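The feature domain 'GH81' is assigned by Swiss-Prot to 31-759, with sequence analysis given as support. For ASP500 to Asn, Swiss-Prot lists a mutagenesis experiment annotated as follows: Abolishes enzyme activity. Annotation source Swiss-Prot lists (1,3-beta-D-glucosyl)n binding site at HIS504, ASP576, GLU578, GLU582, TYR660. Sequence annotations record features per position, and here Swiss-Prot assigns active site to GLU578, GLU582 (among others). Quoted from Swiss-Prot for the published mutagenesis GLU582 to Gln: Abolishes enzyme activity. For LYS647 to Ala, Swiss-Prot lists a mutagenesis experiment annotated as follows: Decreases enzyme activity. One mutagenesis experiment catalogued in Swiss-Prot, ASP649 to Ala, is accompanied by this note: Decreases enzyme activity.
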Amino acid sequence: MRFQVIVAAATITMITSYIPGVASQSTSDGDDLFVPVSNFDPKSIFPEIKHPFEPMYANTENGKIVPTNSWISNLFYPSADNLAPTTPDPYTLRLLDGYGGNPGLTIRQPSAKVLGSYPPTNDVPYTDAGYMINSVVVDLRLTSSEWSDVVPDRQVTDWDHLSANLRLSTPQDSNSYIDFPIVRGMAYITANYNNLTPQFLSQHAIISVEADEKKSDDNTSTFSGRKFKITMNDDPTSTFIIYSLGDKPLELRKQDNSNLVASKPYTGVIRVAKLPAPEFETLLDASRAVWPTGGDISARSDDNNGASYTIKWKTNSNEAPLLTYAYAHHLTSIDDSNVKRTDMTLQSATKGPMTALVGNEWTLRETELSPVEWLPLQAAPNPTTINEIMTEINKDIASNYTQETAKEDNYFSGKGLQKFAMLALILNKSDQTQLRNPELAQIALDKLKAAFLPYLQNEQADPFRYDTLYKGIVAKAGLPTSMGGTDDLSAEFGHSYYSDHHYHQGYFVVTAAIIHHLDPTWNADRLKAWTEALIRDVNNANDGDEYFAAFRNWDWFAGHSWAGGIKPDGALDGRDQESVPESVNFYWGAKLWGLATGNTPLTKLASLQLAVTKRTTYEYFWMLDGNKNRPENIVRNKVIGIYFEQKTDYTTYFGRFLEYIHGIQQLPMTPELMEYIRTPEFVSQEWDEKLGAIAPTVQSPWAGVLYLNYAIINPAEAYPALRKVQMDDGQTRSYSLYLTATRPHFFRRSLLAALARHGSTRRPSLPSSGDDDKHEDGFLLRFRRLNPFNLKHRIY
């Protein structure tokens, strides 16, 4: 393949100041989305603690906050057998693992994945694609011959959102070290050796070495030059290229079938890249002298309901444009004016193929931001359902709020608060919803405020603490007993160790936004400070915020959030996320808070993140038929289950039933999720292939989740089901019926489908409760008149 290296015409982004990796200003002040939400000191609301689990390998002199939920977080801590990976992609890196030979930085670049089967479990049938992982193998390790009997010291000397600089150094010798700039999408592993003798180790047999200058007399054991092409005996066969960029050529000796060792100490840069195919060798040669050292990110809105984010890569040199690998979602949204696409690809760890791009600045655009705000796009339910919905709302509002919202943990309490907040919202927006009962609307809002007040005062069963070490808000329960906790690191789903913050905070932020929207005067100052502290903890865009880390949960390169926080034994499969909708719920909540407070940059930023989340969800988490990023048998699962950087697992953390695996991807059902994120195409495929057969048999609250999701494509069938089935603890019957009845063509869908399938005589599959005729005078009677054949129907 012919390839011409070009210098992209870069659009310069002015940066006045930044938190490493996050630019604070774009070219137009009015368009900038990285604007402070607040500078309020959270210690005036939340008692402060210093987190008990400190990073072991962070440079404490640079003043930076150690990231807790980042792709680089494993670098800061020890792990079991030193096997916790760092995944810049397309390479996976492990430090000081015990897989034989001198310790160093191990490179893994698997072209094939390991698929594992699961036996039949509960209502989940046998699958030959229960999980997908990468085998742990030393493809190539960068080390030093001086480290044969010592373990090098390690330190992360600098970091930003897109990179970390790792130093391995000889103990008691600060002048002998290797610096590794580890950067997202890096096409090469870069190692800056200082006064150490390079050594390259592989668990595979090295079957050939080609040097660009000369070989030894016997043509077998010693090689000299600035470029070495190494071929392994793995399957499929791998070829790596080693580039020596120092002042003098490098001389390597093949010590045995697995080791290449330099003849003397070396000072200079060595770069290593996997060669996917012979035709890409000239491309790697042309880009070898320019490497990434980090990056800045900015985001801006435009005038056409769109927004974009820009990654400006930092490099060691402007000698040539940078070569970087991009994920699938980058390729579908990137502005090609600043980059050159190539045909060179490598497999990522779990996101499918990555494609190499040439260019120092990436601008990625989202042109269709969600139009959803507080209510469904068609906010009024079908008029024939209003009386029944109001009857159910009366029942739900008459329930015991304290029992549902004052539980022992914040997660389930937050779910309860949000479900009651949705009722207060639709009653108090009666001009749009047509659900008119002013007295009941006031009761709903008053009861919601009373239930929310203990959280606002931080007097709930598990109060929050402000952590001065990692600069965040944590639950007390998982802290040591000396700090008032239980010593149970898993308490609150690991919230005290920074797991699931966007899930937990999302429910509270949505609730707070609704209260402030309906009554802007209620505890206004404290509510604003409290809510914005929770937002800043998860999604802080302020470059100068001294109280919170930047973008704790959000990953601008991956295009989605990470849930997993600090893991004392290491995150052995990398970062993870299970519930996409609960991450959506947080960003929707941030969007609503922006609307409620008139903070347009926050609203647009959250809208951009929702759009990027939607894009990446259908690339990596939820799989439409024909998805190219996964093996076909994984695609047939329709959802990943638990997604890790190094593994996908068709299960959940809390059990293995189909309704669990798929249902956790459907809650909480909100207008944002129903109207924008979950598409009819995907819901139809998932229902036909996975859920339609089991939904009528589910006798747990998951049935309520499944049928409310089904309402996206078939509200007329879902509505009577939702009258009967159990509800999830974050779901009310009245709001479920309301959402269902707001779906476009609520009744006409049924009639059209019936006429289209007039040859069938099969009734819709609905859960039975023995009272099918209970509402004969209401919905069922009208439904049967519209659908006289009692036909099964599904709308696509």
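Each Cβ is built from the backbone N, Cα and C atoms, and glycine gets one as well.
This is the original sequence, none of the listed changes applied.
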Using a 10 Å cut-off, grab the number of neighbouring Cβ atoms around the Cβ of ASP500 (mutagenesis position), all chains included. 24
Among all the protein chains here, how many other CB atoms are within 10 A of the CB of ASP576 ((1,3-beta-D-glucosyl)n binding site)? 21
Could you check what DSSP calls GLU578 ((1,3-beta-D-glucosyl)n binding site) once collapsed to helix, strand or coil? coil
Students should find that the Cβ of ASP649 (mutagenesis position) has, within 10 Å, a number of other Cβ atoms equal to 22
I'd like to know which of the binding-site residues HIS504, ASP576, GLU578, TYR660 sit within 10 A of LYS647 (mutagenesis position) at the Cα level. ASP576
Looking only at the recorded positions HIS504, GLU578, GLU582, TYR660, ASP649 (mutagenesis position) has its closest CA neighbour at GLU578
May I ask for the distance between HIS504 ((1,3-beta-D-glucosyl)n binding site) and GLU582 (mutagenesis position), taken between their Cα atoms and rounded to an integer number of Å? 8
Long-range same-chain neighbours of GLU578 ((1,3-beta-D-glucosyl)n binding site), Cβ under 8 Å, sequence gap at least 6? ALA563, GLY641, ILE642, TYR643, THR652, TYR653, ILE664
Please work out the number of neighbouring Cβ atoms within 10 Å of the Cβ of HIS504 ((1,3-beta-D-glucosyl)n binding site), leaving out its own Cβ. 28
Give the distance between the Cα atoms of TYR660 ((1,3-beta-D-glucosyl)n binding site) and ASP500 (mutagenesis position), rounded to the nearest whole Å. 18
